[in-house]
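Everything on this sheet refers to the single structure shown next.
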Amino acid sequence: MNTTPVHALTDIDGGIAVDPAPRLAGPPVFGGPGNDAFDLAPVRSTGREMLRFDFPGVSIGAAHYEEGPTGATVIHIPAGARTAVDARGGAVGLSGGYDFNHAICLAGGAGYGLEAGAGVSDALLERLEHRTGFAELQLVSSAVIYDFSARSTAVYPDKALGRAALEFAVPGEFPQGRAGAGMSASAGKVDWDRTEITGQGAAFRRLGDVRILAVVVPNPVGVIVDRAGTVVRGNYDAQTGVRRHPVFDYQEAFAEQVPPVTEAGNTTISAIVTNVRMSPVELNQFAKQVHSSMHRGIQPFHTDMDGDTLFAVTTDEIDLPTTPGSSRGRLSVNATALGAIASEVMWDAVLEAGK
């Protein structure tokens with residue numbers, strides 16, 4: 001779907017092919033030529049298709065190195081926006097983690113890919129002609145996925161790639177699929193022979209004046225599951241043509257009294273952006289609510305073999321109507337309702353990444 005009109009809640013569908021074609025990642029190499037071995041040139045990522053969204057003040061750019069392949073995706077909010085960070089799992093790759101950001105950088109390359117965020121910071125400083133007044137500081141937070149297992153090089157997103165992703169940023173467009181940070185994302189790592197390539201995904205909803213944009217790069221040990229409970233990406237058995245939920249592999253292992261097999265090197269990174277003003281407590285709870293909801297579309301999620309990070313961002317542009325009965329202590333029913341809707345938008349984004 002290239003355009004997203006104003007939606008009612010009942011219009012959230014998250015449609016995806018019932019039996020998408022297999023996209024096996026192949027066995028990992030865990031090494032190979034690095035950045036210095038190539039004459040690297042950033043490429044603008046266009047992906048499978050372009051999502052069009054209507055969110056003034058928010059631009060997105062994606063760039064990649066074909067030699068990786070690996071990439072970076074930048075969400076740029078020039079005016080800056082308050083941010084809550086929810087990080088879970090056993091191996092989180094995160095820098096910044098600020099409560100106010102001008103850009104969010106998502107990248108491949110594991111910890112090395114955090115350099116892409118430094119490139120975004122450098123570029124923003126140059127745009128301000130190197131002014132460094134405290135109120136003018138440009139804040140960038142970054143999160144990375146471990147994508148080396150799905151490719152045969154040690155190339156990682158560096159400063160030049162982060163700069164390029166920022167330069168490519170435009171309002172109202174997001175490249176779906178194998179693009180930016182999702183170039184070599186994968187899912188279903190019960191066994192390397194059954195791991196499938198995913199990508200990056202986004203979804204957008206507008207409800208009256210309320211805007212919600214979800215962006216995700218699923219690279220989990222788990223599989224991607226649709227709303228019917230069907231595994232649509234990951235843990236694909238080429239001999240049978242069946243995608244299995246990992247729970248069946250784990251059950252068989254316990255029944256046979258052998259350790260369950262699960263491969264390491266997994267992460268899902270995401271951002272949920274809205275224009276609704278929330279208190280700091282509400283924004284933090286909003287982040288937790290949406291992040292927790294993602295276990296429906298990614299199973300299992302937040303494991304010791306993952307390092308999941310979600311950025312919840314608000315541009316603080318509109319206030320939802322309130323009534324004396326709409327709050328419980330410090331938390332508003334409005335924020336809870338917004339989180340419920342945003343959770344569905346995020347599930348749509350996860351499914352887009354799995355197409």
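Cβ coordinates are placed from backbone N, Cα and C, and glycine is handled just like the others.
Although substitutions are noted, the structure shown does not include any of them.
Computed from a predicted structure; not experimentally measured.
Straight from Swiss-Prot, the features:
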ACT_SITE  T267  active site, nucleophile
MUTAGEN   G111 to S  Decreases thermostability by about 10 degrees Celsius
MUTAGEN   D122 to K or R  Increases thermostability by 23 degrees Celsius
MUTAGEN   D122 to N  Increases thermostability by 18 degrees Celsius
MUTAGEN   D122 to L  Increases thermostability by 13 degrees Celsius
MUTAGEN   D122 to G  Increases thermostability by 24 degrees Celsius. Increases thermostability by 29 degrees Celsius; when associated with Y-130
MUTAGEN   D122 to V  Increases thermostability by 30 degrees Celsius
MUTAGEN   D122 to Q  Increases thermostability by 19 degrees Celsius
MUTAGEN   H130 to Y  Increases thermostability by 11 degrees Celsius. Increases thermostability by 29 degrees Celsius; when associated with G-122
MUTAGEN   L137 to A  Decreases thermostability by about 10 degrees Celsius
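Annotated features taken from Swiss-Prot, shown on the structure.
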{"residue": "G111", "record": "mutagenesis position", "contacts (Cβ under 8 Å, 6+ apart)": "G93, V144"}
{"residue": "D122", "record": "mutagenesis position", "contacts (Cβ under 8 Å, 6+ apart)": "K159, R163"}
{"residue": "H130", "record": "mutagenesis position", "contacts (Cβ under 8 Å, 6+ apart)": "none"}
{"residue": "L137", "record": "mutagenesis position", "contacts (Cβ under 8 Å, 6+ apart)": "none"}
{"residue": "T267", "record": "active site, nucleophile", "contacts (Cβ under 8 Å, 6+ apart)": "G89, A91, V92, G93, A143, V144, I145, Y146, N219, P220, D306, G307, D308, T309"}
DSSP state at L137 (mutagenesis position), helix/strand/coil: coil
Assigned conformation of T267 (active site, nucleophile) - DSSP reduced to three states: strand
Secondary-structure category, per DSSP, in which G111 (mutagenesis position) falls: helix
For D122 (mutagenesis position): DSSP state (helix, strand, coil): helix
